[in-house]
Amino acid sequence: MAVDKEVQLHAQAWEHALSYINSTALSAAVELEIPDILEDHGGLMSLSELSAASGCPREPLYRLMRFLIFHGIFTKSDDCYAQSPLSRLFTRENLGPYMLMQATPVTRSPAGLSGEALKTGTSLYLKSIRGEDSWSDPAYGYHMKAFTNAMIAHARLTAAAIVSNYPAAFDGLRSVVDVGGRHGTAIGRLVEAFPWVRGIAFDLPEIVADAPPRKGVDFVGGDMFESVPKADAVMLMWILHDWSDDKCIEILKKCKEAIPASTGKVMIVDAIINEDGEGDEFSGARLSLDMIMLAVMAQGKERTYKEWVHLLNEAGFSKHTVKNIKSIESVIEAYP
């Protein structure tokens, strides 16, 4: 049967026009804890069983699952539902919390990424709507709780990727300070894997004050724009993409001051946007992250390799390496 290219184009246009519903539907399933329910059950579940366990009525649940099965998230056999390798990545221990954060009004608001917002430069959602800073508005407590849970989940996954794919990064290190380390999830996982390392979780005093104790991790409060605790290495995991180039250079200079001039290094764990068409499996996701930054953060962005090199040169680093860790992030190691 001949392929009607015009029909294909129209179908593709409809897919783009409606594509936002893909993540919306998946977020609804995560909110209903369907991936965790199926995982805990350990086998096939009927619609009635899944409805009872999730608290969602049969008819809307059926339609939701029909959509997600069509898109390859879950599987179905003999009118019963089951996990797939993909849906397992959306349990509470994986990307589930990140999906919930992306579903909050702050993240999803069309005010963030609109033509008008881009023209006026008010891409930060709360600034464009209320003239307030997203980090300090108490009315957005729900978003911030979801954000915190998402960052914990992300830290676990990224630390695991480093342990699996670049353990040599910690060879010879006695101490590592995680700048913006919040409650120490990432550095805690890394210290577990590399017990000869003393970890330091460094964040604002009000954040580290609530941190639970972690073996091998010290918590230090402070301001990364003023000084960074001294260590053999400094790690910046998903920190610099929040800031403008000028602010990133300030942060990097403070990190450079905190490490030994002859043996220290700064480890930047962040996305690198690919612009040469070669890329990898995560190239599209990295571009999507940049659209989120464009919508939510006034100054932040994901950067290309050339843009990262510019920051490192301006901050006074003499050399650097880049390591692919089979993740949405890479590890950039910068040396004084």
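For all residues, glycine too, the Cβ spot is worked out from N, Cα and C.
Substitutions noted, but not modelled.
The active site, proton acceptor annotation in Swiss-Prot covers H241 and is backed by sequence analysis. For H241 (active site, proton acceptor), the same-chain residues lying six or more positions away in sequence with a CB closer than 8 A to its CB are D270, A271, L289, M293, G300, K301, E302, R303. For the recorded site, H241 (active site, proton acceptor), the DSSP three-state label reads helix.
Under the DSSP three-state reduction, D203 (S-adenosyl-L-methionine binding site) is assigned to strand. Within the same chain, residues at least six positions away from D203 (S-adenosyl-L-methionine binding site) with a Cβ under 8 Å of its Cβ are V179, G180, G181, R182, F219, G221. The S-adenosyl-L-methionine binding site feature in Swiss-Prot is assigned to Y140, D203.
Reduced to three states, the DSSP call for G181 (mutagenesis position) is coil. Under the heading of mutagenesis, Swiss-Prot lists G181 to S and annotates it as follows: Reduced ability to use cirsimaritin (CIRM) as substrate but unchanged efficiency toward scutellarein-7-methyl ether (SCU7Me); when associated with C-109 and T-111.
Here Swiss-Prot describes V296 to M as a published mutagenesis experiment; the accompanying note says: Lower methylation rate toward both CIRM and SCU7Me; when associated with T-292. Almost exclusive CIRM production and lost ability to produce ladanein (LAD) from scutellarein-7-methyl ether (SCU7Me); when associated with T-292 and T-297. Of all Cβ atoms in the protein chains displayed, 20 besides its own lie within 10 Å of the Cβ of V296 (mutagenesis position).
Counting every protein chain shown, 19 other Cβ atoms lie within 10 Å of the Cβ of M297 (mutagenesis position). DSSP assigns M297 (mutagenesis position) to coil in the three-state reduction, outside any helix or strand. Looking at Swiss-Prot, you'll find the mutagenesis M297 to T noted as follows: Almost exclusive cirsimaritin (CIRM) production and lost ability to produce ladanein (LAD) from scutellarein-7-methyl ether (SCU7Me); when associated with T-292 and M-296.
Residue density at G181 (mutagenesis position): 28 other Cβ atoms are found within 10 A of its Cβ, drawing on all protein chains shown.
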